[in-house]
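Reviewing the structure listed below.
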Amino acid sequence: MSPAFDIAPLDATFGAVVTGVKLADLDDAGWLDLQAAWLEYALLVFPDQHLTREQQIAFARRFGPLEFEMAAISNVRPDGSLRVESDNDDMMKILKGNMGWHADSTYMPVQAKGAVFSAEVVPSVGGQTGFADMRAAYDALDEDLKARVETLQARHSLHYSQSKLGHQTKAADGEYSGYGLHDGPVPLRPLVKIHPETGRKSLLIGRHAHAIPGLEPAESERLLQQLIDFACQPPRIYHHDWAPGDAVLWDNRCLLHQATPWDMTQKRIMWHSRIAGDPASETALAH
């Protein structure tokens with residue numbers, strides 16, 4: 001039986017736009033069809049949803065427990081005033097850091113499963129969210145490089161990735177603390193991940209990854225940058241141009257994502273609900 005909604009694949013190795021469905025009214029049969037599509041496409045885009053906070057949280061919960069229910073990713077302060085780049089406060093540091101390709105919570109003991117992200121207010125230009133298919137990236141590696149990365153691991157740290165931008169994080173950093181700053185031992189993760197539900201292999205890289213055991217620091221950095229540069233190229237990438245009311249659901253176990261710049265004199269208000277990873281498959285090798 002075909003699903004009760006329409007699926008239009010993106011012009012990329014992954015992703016689809018889903019129409020003919022209201023996520024707030026999704027029944028159990030529809031959710032099962034949607035989950036199957038998510039595992040196939042890894043990224044689902046839902047235009048014109050206009051979810052309330054409660055509806056977004058409820059939809060995200062259908063995929064499992066949440067790492068956190070809702071976080072505002074925005075250059076607008078709670079009092080309505082605009083953050084400016086020169087403020088360089090915790091949230092501005094997060095916004096700038098998120099412009100590097102990354103997967104969520106790889107620097108935590110348990111990596112996130114996925115996320116629901118929605119747009120409330122968007123700028124007139126810029127502010128897209130990019131996604132990159134690490135399944136297709138792994139498949140496209142030459143056999144020698146594929147064999148090499150199969151044997152390697154890397155450390156993942158938000159302290160490391162933010163320090164590369166000149167941001168010195170602290171355990172007590174206000175908005176970092178809610179974002180999942182991990183102050184324990186640095187997690188170690190394989191460069192090649194096997195998806196726990198589909199069995200497909202993908203690269204596990206991104207801006208938090210560093211310090212491959214057995215390699216000199218410079219060689220480790222070169223290899224990780226080489227992999228990102230190769231992986232995050234067409235047809236393995238898609239950048240979503242947001243409209244108010246859009247929602248997306250992505251699989252954090254096989255995609256990277258990034259924010260893109262915009263004129264920060266314009267408001268951008270986004271809402272992020274993060275789906276917790278299953279400890280059986282998403283726990284770091286060491287942490």
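Using the three backbone atoms N, Cα and C, a Cβ is placed for every residue, glycine included.
Going by Swiss-Prot, these are the annotated features:
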- HIS102, ASP104, HIS257: Fe cation binding site (BINDING)
- THR129, TRP242, ARG268: 2-oxoglutarate binding site (BINDING)
- GLU69 to Ala: The dioxygenase activity with S-2,4-MCPP and (RS)-2,4-MCPP is 30% and 20% of the wild-type, respectively. Slight increase of the affinity binding for S-2,4-MCPP and (RS)-2,4-MCPP (MUTAGEN)
- GLY97 to Asn: Loss of the dioxygenase activity; when associated with G-98 (MUTAGEN)
- GLN162 to Phe: The dioxygenase activity with S-2,4-MCPP and (RS)-2,4-MCPP is strongly reduced (MUTAGEN)
- ARG207 to Ala: The dioxygenase activity with S-2,4-MCPP and (RS)-2,4-MCPP is 17 and 8% of the wild-type, respectively. 15 and 10-fold decrease of the affinity binding for S-2,4-MCPP and (RS)-2,4-MCPP, respectively (MUTAGEN)
- ARG207 to Val: The dioxygenase activity with S-2,4-MCPP and (RS)-2,4-MCPP is strongly reduced (MUTAGEN)
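Structure with Swiss-Prot features highlighted.
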{"residue": "GLU69", "record": "mutagenesis position", "Cβ contacts under 8 Å, 6 or more apart": "ILE57, ALA60, SER273"}
{"residue": "GLY97", "record": "mutagenesis position", "Cβ contacts under 8 Å, 6 or more apart": "LEU158, SER161, GLN162, LEU165, HIS167, ARG207"}
{"residue": "HIS102", "record": "Fe cation binding site", "Cβ contacts under 8 Å, 6 or more apart": "SER161, GLY206, ARG207, HIS208, LEU256, HIS257, GLN258"}
{"residue": "ASP104", "record": "Fe cation binding site", "Cβ contacts under 8 Å, 6 or more apart": "GLN111, ALA112, ALA115, ASN252, HIS257, ARG274"}
{"residue": "THR129", "record": "2-oxoglutarate binding site", "Cβ contacts under 8 Å, 6 or more apart": "PHE117, HIS239, HIS240, TRP242, VAL248, HIS257, GLN258, ALA259, THR260"}
{"residue": "ARG268", "record": "2-oxoglutarate binding site", "Cβ contacts under 8 Å, 6 or more apart": "SER74, ASN75, VAL76, VAL121, VAL122, PRO123, GLY127, TRP262"}
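Take THR129, TRP242, ARG268, the residues named in the record as contacts for 2-oxoglutarate: the widest Cα to Cα gap among them comes to 12 Å. Summary of the Fe cation site environment: with the site residues HIS102, ASP104, HIS257 set aside, the chain residues having Cβ atoms within 8 Å of the Cβ mean position are ASN98, TRP101, ALA103, GLY206, ASN252, LEU255, LEU256, GLN258.
Other than THR129, TRP242, ARG268, the residues of this chain whose Cβ falls within 8 Å of the Cβ centroid of the 2-oxoglutarate site are, in sequence order, ALA119, VAL122, PRO123, GLY127, GLN128, HIS240, ALA259, TRP262, MET270.
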